[in-house]
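Encoded as structure tokens, the structure appears first; notes follow it.
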Amino acid sequence: MGRGWGFLFGLLGAVWLLSSGHGEEQPPETAAQRCFCQVSGYLDDCTCDVETIDRFNNYRLFPRLQKLLESDYFRYYKVNLKRPCPFWNDISQCGRRDCAVKPCQSDEVPDGIKSASYKYSEEANNLIEECEQAERLGAVDESLSEETQKAVLQWTKHDDSSDNFCEADDIQSPEAEYVDLLLNPERYTGYKGPDAWKIWNVIYEENCFKPQTIKRPLNPLASGQGTSEENTFYSWLEGLCVEKRAFYRLISGLHASINVHLSARYLLQETWLEKKWGHNITEFQQRFDGILTEGEGPRRLKNLYFLYLIELRALSKVLPFFERPDFQLFTGNKIQDEENKMLLLEILHEIKSFPLHFDENSFFAGDKKEAHKLKEDFRLHFRNISRIMDCVGCFKCRLWGKLQTQGLGTALKILFSEKLIANMPESGPSYEFHLTRQEIVSLFNAFGRISTSVKELENFRNLLQNIH
């Protein structure tokens with residue numbers, strides 16, 4: 001009798017467990033969980049967490065930054081898209097309409113931007129005007145003031161400086177043209193396949209301090225890779241010094257950011273009358289879903305946040321350069337220029353207040369000789385990547401690739417110029433540290449792209465929430 005009652009109670013208990021939900025299988029992960037479950041908490045080599053960045057960027061910074069980037073000073077970027085590829089000759093040009101770039105007509109660009117003196121402060125501009133006037137009057141060099149000669153020499157020296165992390169375009173070249181970035185937005189162009197893979201393969205395989213024996217996960221140009229190769233790669237990566245590991249993560253973060261943009265501004269529908277652009281959830285999942293990418297997607301997104309922190313830190317450190325009274329965002333429209341400078345300083349002070357900035361003091365520490373060599377290797381590798389952008393077969397992709405690598409290169413230049421920035425005079429020309437207009441425009445637009453990516457991650461997270 002006791003056994004019978006025991007069996008009955010056990011059976012009733014099992015029925016109760018099933019009916020109450022206990023013992024049920026867990027519901028399958030949502031698509032949002034597969035893409036974002038690992039994209040949370042603290043970032044490697046940092047004291048900052050993803051959630052703090054999301055709140056700061058999406059609600060305090062993003063709206064004001066977008067307003068600034070829509071202004072004339074930041075929307076016009078001069079670029080040479082016709083420079084030949086320095087590494088190989090067989091470039092396959094993308095023939096799709098969406099790959100094309102529409103340059104500005106001469107009368108579309110404000111005169112203040114086109115003038116040769118836009119790079120410098122008001123006092124420096126006056127010195128250049130003196131130089132230009134002397135040249136127009138046919139005066140000999142001796143007629144220039146000693147101060148002017150010194151300024152011109154210093155600027156020339158700086159523009160050829162070994163502190164630059166990018167090989168910048170010669171904007172005086174007849175092939176360099178102004179492009180309206182708002183009319184040529186970064187979005188999906190259809191440029192993909194072996195030609196696009198080749199660009200990224202050269203960047204990762206030859207410029208990220210990686211030996212050939214170490215295989216990169218999910219390399220589309222390699223075959224037969226598995227879990228062992230992935231484990232070997234990350235064991236190698238973790239064994240690198242912090243500088244080389246950071247270099248790889250910056251490039252991976254930039255790659256991830258670009259892929260977010262392409263997924264967020266995808267050509268969804270095309271008719272004779274219009275094109276419809278929007279979020280392509282499938283495209284995003286193929287690039288970042290933890291299962292579809294064998295765990296790589298979430299890692300790439302965390303590297304995007306790392307890139308965000310690096311550029312955010314650079315902007316916080318360069319504030320004194322823009323605070324100088326004679327610095328202008330000069331376009332020729334005095335009222336607009338003053339308003340834009342106020343907005344710029346407001347944004348930079350907001351960035352300065354960010355509580356968990358990346359600490360770059362761990363970079364290039366230790367033995368001075370070794371640190372100097374490592375910094376030079378770091379600079380040359382990144383400079384080489386900026387040259388690879390001239391090999392991109394899609395002109396729209398080339399435009400944004402050149403701008404974003406120059407922007408990141410400018411951020412690195414700022415991070416490693418702390419003493420020069422601290423020693424700048426409060427007014428007058430800054431001989432030791434200055435930024436050209438090209439560097440300023442690329443710096444803020446590049447950060448604007450990363451800021452947009454972080455904002456778009458919130459949009460994709462919401463879109464994927466109910467998809468399994």
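Each Cβ is built from the backbone N, Cα and C atoms, and glycine gets one as well.
Note that the structure is a prediction, hence the values are computed from the model and not measured.
Taken verbatim from Swiss-Prot:
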- Arg187, Thr189, Trp200, Ser252, His255, Arg287, Arg300: FAD binding site (BINDING)
- Cys85 to Ser: Induces a decrease in activity (MUTAGEN)
- Cys104 to Ser: No effect (MUTAGEN)
- Asn384 to Ala: No effect on activity (MUTAGEN)
- Cys397 to Ala: Acts as a dominant negative mutant; does not induce defects in folding; remains associated with P4HB (MUTAGEN)
Other CB atoms within 10 A, centred on Asn384 (mutagenesis position): 17
Arg287 (FAD binding site) and Cys104 (mutagenesis position), Cα-Cα, nearest whole angstrom: 34
When distances run from the Cα of Arg187 (FAD binding site) to each of the mutagenesis positions Cys85, Asn384, Cys397, the nearest one: Cys397
For Thr189 (FAD binding site): DSSP state (helix, strand, coil): coil
When distances run from the Cα of His255 (FAD binding site) to each of the mutagenesis positions Cys85, Asn384, Cys397, the nearest one: Cys397
Local backbone state of Cys85 (mutagenesis position), from DSSP in three classes: coil
Closest of Cys85, Asn384, Cys397 to Arg287 (FAD binding site), Cα positions, mutagenesis positions only: Cys397
Proximal but sequence-remote residues of the same chain as Thr189 (FAD binding site) (Cβ under 8 Å, at least 6 apart): Cys94, Arg96, Asp98, Cys99, Cys394, Lys396, Cys397
Assigned conformation of Cys104 (mutagenesis position) - DSSP reduced to three states: coil
Number of other Cβ atoms within 10 Å of the Cβ of Arg300 (FAD binding site) across all protein chains: 21
Candidates Trp200, Ser252, Arg300 (binding-site residues) - the one closest to Asn384 (mutagenesis position) by CA: Trp200
DSSP state at Cys397 (mutagenesis position), helix/strand/coil: helix
Inter-residue Cα distance where the pair is Trp200 (FAD binding site) and Cys85 (mutagenesis position), in Å: 15
